[in-house]
Amino acid sequence: MASASSSDGVAGRIQNASLVLVSDNSSTLADIRKAVAMMKNIAVQLEKENQTDKVKDLENSVAELLDLHSDCNHRSTAIQSVANRYQPVEQLTDFKKLLDDEFTKLKATPSSVPQNDHLMRQFREAVWNVHHAGEPMPGDDDEDIVMTSTQCPLLNMTCPLSGKPVTELADPVRSMDCRHVYEKSVILHYIVNNPNANCPVAGCRGKLQNSKVICDAMLKFEIEEMRSLNKQSNRAEVIEDFTEDVDED
């Protein structure tokens, strides 16, 4: 009994430590996104002044920041994953190796940080639109246009189990494998009652595991971005409706 209590205590401390580390990383991620937004605004001003070389330098710097953004995101996800899977054992646990292995695996997943492509595209579109508003950027095809500056990298807009919009979830989590988003309590209950279950999103074959359904470092930022986009869309619809009414009069 004492041994079990001690093990629970160790696991609890590991979880608490992971929360602190992820929180610190989240602050870094937020700072990077703010820096990228600021650099985008500066690049737009430089493009207006036809200072192409400086714009290119800024784009290269943004690319470097987004690489750091990706690494921070992977580190946070790796920390959460290792903490969730941790089971106390008699021999010493090599946490550095566990974290490094998880980080390497995450970094090898091509779609694990889609928001980086989204942020870079936003930067390039803002610069392009200075002199070419309304024109497609060079190299754009139908697939490229799908990811526009008015879209968010969230794969699903509603929780497949609760039916709630992702923007209204009280405690959102995301599968590390298929990247779909759910309400935490609902998906964990689903996993308990359906061992070895697939993701409940129609057509998705992603496997569900407790340890791989987490609130990763970027999820809350993406949900907040979606809320902002929804507000902008609603304002645009109101303006359009008002304009139509005026035209009819």
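Each position is counted from 1, following the chain as shown.
In case you wondered, yes, glycine gets a Cβ from its N, Cα and C as well.
In this structure the noted substitutions are not present, so the sites keep their original residues.
Per Swiss-Prot, the feature Zn(2+) binding site maps to Cys178, His180, Cys199, Cys204; the stated evidence is sequence analysis. The note that Swiss-Prot attaches to the published mutagenesis Cys178 to Ser is: Loss of function; when associated with A-180. Swiss-Prot lists His180 to Ala among its mutagenesis entries, and the accompanying note reads: Loss of function; when associated with S-178. Loss of autosumoylation.
Shown on the structure are the features that Swiss-Prot records.
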residue	record	Cβ neighbours (10 Å)
Cys178	mutagenesis position	18
His180	mutagenesis position	22
Cys199	Zn(2+) binding site	22
Cys204	Zn(2+) binding site	18
- Message: Rounded to a whole angstrom, what is the C-alpha distance between Cys204 (Zn(2+) binding site) and His180 (mutagenesis position)?
- Response: 9
- Pairwise CA distance, Cys178 (mutagenesis position) versus Cys199 (Zn(2+) binding site), rounded so that it is a whole Å: 8
- Measuring Cα to Cα, how many angstrom lie between Cys199 (Zn(2+) binding site) and His180 (mutagenesis position)? 8
- Query: Does DSSP give Cys204 (Zn(2+) binding site) helix, strand or coil?
  - Reply: coil
